[in-house]
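The structure appears below as structure tokens.
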Amino acid sequence: MSSSSSPFFHPPPQQVMDDTTQQSPSYSQNSNSPSQHTFESMEPAAGGSTSMRYSPSGSSEADNPTLGLFSAQASYPYSLRKRRPCLTKDEDLCFPITAATADETPQPTMKKFKLECLSPGEARDFSIEDESGTNLEAKMETTECEPEEEEAVEEEDQQDHINRLPEELLLKVFSFLPDKSLLACSSVSYRFNQISNSHEVWKELYCNLYDYRIPLFHPSHAKFEFREQSRWRDGNPWKESHRQLHHGVHVMKEPRVNLRSVNYRCFDQIEKAQSFLEEDEYREKLIFLHTGVHEPIDTILINTDVQIIGASDSRDITSSVVLEGSKNTALTFTDGSANAYFGFITVRFRADPVCRQQPQIAQQAQQMNHFYSILVTDKDAMPYIERCDITSKVGNGAAVCVKKSAAPKFKYCTVLDCENVGIYITDNATGHYEHCEIARNTLAGVWVKNHANPYFRKCTIHSGKDVGVFTFEHGQGYFEKCNIHSNRISGIEVKNSANPVVIRCEVHHGYTGGIYVHERGRGQFMENRIYANAYAGIWITSHSDPTIRKNEIFTGQQGGVYIFGEGRGLIEQNNIYGNALAGIQIRSQSDPIVRLNKIHDGLHGGIYVHEKGRGLIEENEVYGNTLAGIWVTTGSSPILRKNRIHSGKQVGVYFYDQGHGLLEENDIFNHLYSGVQIRTGSNPKITRNKIWGGQNGGVLVYNGGKGCLEDNEIFDNAMAGVWIKTDSEPTLRRNKIYDGRDGGVCIFNRGKGLLEDNEIFRNAQAGVLISTESNPTLRRNRVFDGKSAGIEITNGATATLEENQLFRNKYGGLCVATGVTPVQRGNRIYDNHDTISRAIKTGLCLFKVSSNNSFPMHNFYRCTTCNTTERNAICTNCIRTCHRGHSVELVRFDRFFCDCGAGTLERHCHLQNVPRDNDTVYDSATPISTETGTEI
């Protein structure tokens, strides 16, 4: 009987081949459709084994004689004949059985011949014969099928022993078959197809061959990814992974025989595997380096697109597969390695044990040569190095060296515990370094020099015994989203005209500074977070000129940005806060541009310019700092323009010890001390600023301070708008000083200066108060609408008053105390309210006019009968009324308030309508100078 009549075989392909032809099955993506499998011819290999070799997809046997296990150009392995229908006595035809599955098999029309399946969808192999061996199919062409013959057929049908075997037993049998036989079995029957494509069978084969415990996805050259079974689109990930990897050769410390793969090749040295692959141009260059420590005789030289990947049954494959060099560089990539791959391997260099035992020899060897764990050199060296652990235990040479325009790609690698530099990139080399960890190296984690320009992204560089990243001698580089921390010296050091880009990195917890730019270093540092460093977050020195933009610099144990030694740079749009010292320091003739920053909540000052520092400081917001918002001292002369300086816990802007510079168009407000303080020889120019809300006045000039204040608005300060005291001599010109809660300008303690063309109005006390031996010059000022006198001169002071206008002041235009003789020329005093004179005329106590908020100037007396002291003063009307008949004496014409009316004497004032308690009287408080010293 023809096998084609059996329902246990699938329909053959159109092409019919000779049964004697030797065939090998091929791999198909659809493991559930045996009719789609094809086969190819096999040539016996040396030693009697069948040799399977890689062939590019789509090539024919004629084009490539090396067609192998998974070729798609083979044919069906059996010679099959066409099926004939079963004839009946009544000349009715049975339905031809055209499908191998029960779902597609129609029922016969005759009861006398019925096919029974063992199970739905299960294919079977049997023949139908009578007792004499005559083929029943032929007999049925002319005779009727009898019941006895039908019973014989059923009895014979029950003899299908193979298909009646338990599935566990078949799985056990299949677990011993090689991949070639498994693929062949998949075309025998549906049941064989299911079992030969089961996960258990292919997983055991896969693990024995590759040692992996997770399927390795290898869709294209130099791309490898371990994927859990649930992430594979194919039905059998183990089988699919084997299809992708079966062309590879294996390197083991102790090569083993594996009979389950027809393509299996195993060597004990990487060099031998490389030589084998170079001889076969059609075979994929793929090497599996298995568990163990592999010690090459000399450097492993890679100048092709070979792929080398670690293979181990350990969860940590990388640490289980070690390539160790001891006499020379362990691994070198040169020209031709543009598409090479190296992954999941530990690479390390250790000195030869003989050299280690003889230190002198080791020292001489190190002086003569540099040794590396991995060396990538020359222009066309562009390997992909992935998930490797790299270290070097010699003091002369980096773990990784990239030079001479090489451009490798390192990804998910570690470079740890090296005795020298971690990664050394030089001589115009580039490359990509992503998701790497570089840590605990004796010298810098990364060296970049000689115009090298690598790309680092999402790397962690930490715990080094030196610098984290060191760029020097025109080195460049792009560092993005790296985490650089806990290095003994700076996180990043830029030197000798190096010019890197550092963007969106974190630089923190350095044992010294965060970023150190010196010796004409440059660089662009943008959108980084720089914090918790022991020294300054960023140091710029010795003619360096970096760009610092949009960074967060905070909680440093010293300052935020420190610029000295004639440093320059652009510091722009940064958020600098919470540092132990000044947010920005500029010293020793440095001249940066500082603009659009927020500098706030520091434990020290905001910006500190000293030791002849300069710089353009504009459009910054400086607030909430413990000490002065901006300090300018020791010969410094910065330009401070359009800044907003506010809410400080001391002074807004503080010039001292020969501090100079230009303070222009700034908003300075709401400080606990003065808005601006000038002292000890400082001589800034302060122009077009708005200064308000100072709790200790607007501007305080003292201790020999100078300065030129022009065109400013000084208003709404708790004390005087401008204080001039202790031998200070500023120039005030064209300012508007108004709405002060004390006087407009107060000049004390030998204060001098020139007040010219100012408008002083609506202040709570005198527009200008001159006292205690002071001698200023007032020229062409307008003092008006004051709630006290326009100008008051008292206590031994004098002044030169020229062409001033004093009008609409409450107590009078000009009030001069006894013994004061100012120089007056061309002043106009008019339309003042003269409230004091009117009160005297109407018999009012002057305290009724002034209360305890101001000090009217008039004749004041003391009463000897009431035992008043020199500190007490009584107005004229109280002497006439309350102390009539007492012994009194004139004190002087001066600024007092009436103690009788204030209720501070034992006698009750008869001129007060209601009793008053002894409120604390008010006097112009002494201005508070900053407690900050001259040293940080």
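The count begins at 1 with the first shown residue.
Glycine is no exception: its Cβ is also placed from the backbone N, Cα and C atoms.
Just the original residues are modelled here, none of the noted substitutions.
If you check Swiss-Prot, you get these features:
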type	residues	note
DOMAIN	159-205	domain 'F-box'
MUTAGEN	S275 to A	In ns39; strong tail spike cell survival defect with 79% of animals possessing an inappropriately surviving cell
MUTAGEN	G629 to R	In dh190/dh292; enhances gonadal heterochrony phenotype in daf-12 null mutants
MUTAGEN	G744 to R	In dh278/dh284; enhances gonadal heterochrony phenotype in daf-12 null mutants
MUTAGEN	A902 to V	In dh280; enhances gonadal heterochrony phenotype in daf-12 null mutants
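Mapped onto this structure are the features recorded in Swiss-Prot.
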residue: S275; record: mutagenesis position; contacts (Cβ under 8 Å, 6+ apart): none
residue: G629; record: mutagenesis position; contacts (Cβ under 8 Å, 6+ apart): G605, G606, I607, V622, Y623, I645, H646, G648, V651, G652, V653, Y654, I668, H671
residue: G744; record: mutagenesis position; contacts (Cβ under 8 Å, 6+ apart): A720, G721, V722, I737, Y738, I760, F761, N763, Q765, A766, G767, V768, V783, G786
A902 (mutagenesis position), number of other Cβ atoms within 10 Å: 22
DSSP-derived class (H/G/I helix, E/B strand, else coil) of G744 (mutagenesis position): coil
Summary of DSSP states over the domain 'F-box' (159-205), given as helix, strand and coil counts: 32 helix, 0 strand, 15 coil
DSSP three-state assignment for G629 (mutagenesis position): coil
